[in-house]
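J.: Before I ask anything, here is the structure I am working with.
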Amino acid sequence: MKTVPAMLGTPRLFREFFILHLGLWSILCEKATKRNDEECPVQLTITRNSKQSARTGELFKIQCPVKYCVHRPNVTWCKHNGTICVPLEVSPQLYTSWEENQSVPVFVLHFKPIHLSDNGSYSCSTNFNSQVINSHSVTIHVRERTQNSSEHPLITVSDIPDATNASGPSTMEERPGRTWLLYTLLPLGALLLLLACVCLLCFLKRIQGKEKKPSDLAGRDTNLVDIPASSRTNHQALPSGTGIYDNDPWSSMQDESELTISLQSERNNQGIVYASLNHCVIGRNPRQENNMQEAPTEYASICVRS
């Protein structure tokens with residue numbers, strides 16, 4: 001049994017027949033598409049004499065509803081300058097997008113944000129089957145922002161029921177930034193307060209330490225003076241009221257000895273400021289040691305401050 005290429009003669013003839021079949025099929029499909037497009041043309045449904053108001057610094061947008069059947073057309077925005085509509089250049093502050101979550105797809109022009117120079121009339125257009133279709137114009141009135149901006153709310157497109165106020169997201173974006181700043185400043189303020197308290201405590205302790213050092217030194221001097229004075233007083237105490245001092249050789253060699261004891265007590269407890277004891281001893285003459293015996297003389301004075 002002969003195959004199809006054999007029946008056609010050669011493989012080259014079979015390839016040409018296949019290409020001809022694809023060409024005829026594409027022509028038929030194109031005619032059907034054109035027929036559908038003619039039955040359902042593209043429509044740009046912007047209401048005539050549409051007007052909108054905006055304030056500088058707001059996030060603003062205008063919408064162009066587009067009706068189509070099969071293929072989404074290529075739509076552009078332009079701004080009227082006299083009798084000419086100048087196409088807009090896309091930038092981060094001025095860009096377009098499609099919103100197809102509605103019953104009618106919408107081609108949107110975004111102002112992020114809007115300025116006084118954006119004041120004017122805008123329209124959208126498309127090229128459909130070698131024919132340019134223009135929409136009605138939308139006029140935007142841009143005014144300076146004042147302090148009491150709540151008296152002049154943003155006006156949206158009247159012919160689109162689902163249009164939203166573009167100034168809302170800006171406040172929502174500002175609130176997280178302010179909250180983050182507040183959460184950052186609170187711990188920083190608490191840390192500074194804690195550091196100030198620690199520095200104040202260290203300063204007070206240092207002052208108290210300086211005040212304690214002179215009193216400690218005075219106590220040490222008093223103790224050092226009291227110990228030899230008491231021991232010496234006990235050593236030189238008389239055995240009886242009428243007895244004579246038994247002076248040691250060292251004390252007898254001195255013509256006159258004077259011992260002064262100064263005591264300084266704490267300011268709030270003791271009233272005695274100082275006490276002095278003068279002890280005068282007439283030394284023995286070693287040459288007349290056997291013939292003469294001299295009695296010592298001593299006296300004490302006490303001063304009390306009220």
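Including glycine, each Cβ sits where the backbone N, Cα and C put it.
Below are the features I grabbed from Swiss-Prot:
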DOMAIN    37-139  domain 'Ig-like V-type'
MUTAGEN   ARG48 to Asp  Loss of interaction with TNFRSF14
MUTAGEN   PRO65 to Ala  Loss of interaction with TNFRSF14
VARIANT   PRO41 to Glu  In strain: 129/SvEv; requires 2 nucleotide substitutions
VARIANT   GLN52 to His  In strain: 129/SvEv
VARIANT   GLN63 to Glu  In strain: 129/SvEv
VARIANT   ARG143 to Thr  In strain: C57BL/6J
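A description of the local structural setting of each listed feature is requested, covering burial, neighbours and distances.
T.: In the domain 'Ig-like V-type' (37-139), helix, strand and coil residues by DSSP number 6 helix, 55 strand, 42 coil.
Shown in sequence order, HIS136 are the residues of the chain, 6+ apart in sequence, with a C-beta less than 8 angstroms from the C-beta of ARG48 (mutagenesis position).
All protein chains shown were included, and the count of other CB atoms within 10 Å of the CB of PRO41 (variant position) stands at 14.
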J.: Nearest to ARG143 (variant position) by Cα, among PRO41, GLN52, GLN63 (variant positions)?
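T.: Considering only the listed variant positions, the nearest one is GLN52.
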J.: Can you figure out which of GLN52, GLN63, PRO65 (the recorded positions) comes closest in space to PRO41 (variant position), comparing Cα atoms?
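T.: Result for PRO41 (variant position): the nearest of the recorded positions is PRO65.
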J.: Among the variant positions GLN52, GLN63, which residue has the fewest other Cβ atoms within 10 Å of its own Cβ?
T.: GLN52
J.: Distance between GLN63 (variant position) and GLN52 (variant position) at the Cα atoms, whole Å?
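T.: Here the two Cα atoms lie 11 Å apart.
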J.: Work out how many Å separate GLN52 (variant position) and PRO65 (mutagenesis position) at their Cα atoms, rounded off.
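T.: Between the alpha carbons of GLN52 (variant position) and PRO65 (mutagenesis position) there are 16 Å.
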